[in-house]
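Enquirer: According to Swiss-Prot, the protein carries these features:
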MUTAGEN   G19 to A  No change in activity
MUTAGEN   L21 to A  No change in activity
MUTAGEN   S26 to A  No change in activity
MUTAGEN   W29 to A  Decrease in activity
MUTAGEN   D30 to A  Loss of activity
MUTAGEN   D31 to A  Loss of activity
Amino acid sequence: MLGNMNVFMAVLGIILFSGFLAAYFSHKWDD
């Protein structure tokens, strides 16, 4: 169970980080 939770947290973090990067760069390119 703990292993699955670790993987879930890692995937969630990557998705959130990717979304943050996408938003950051899209705002940057709007200029």
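Cβ coordinates come from backbone N, Cα and C, glycine included.
Original residues only: the substitutions mentioned are not part of this model.
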Enquirer: Going by C-alpha distance, which of the mutagenesis positions S26, W29, D30 is nearest to G19 (mutagenesis position)?
Expert: S26
Enquirer: Pick from G19, W29, D30: which of these mutagenesis positions has the biggest number of other Cβ atoms within 10 Å of its Cβ?
Expert: G19
Enquirer: If you draw a 10 Å sphere around the Cβ of L21 (mutagenesis position), how many other Cβ atoms fall inside it, taking every protein chain shown into account?
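Expert: Total other Cβ atoms inside 10 Å, all chains included: 10.
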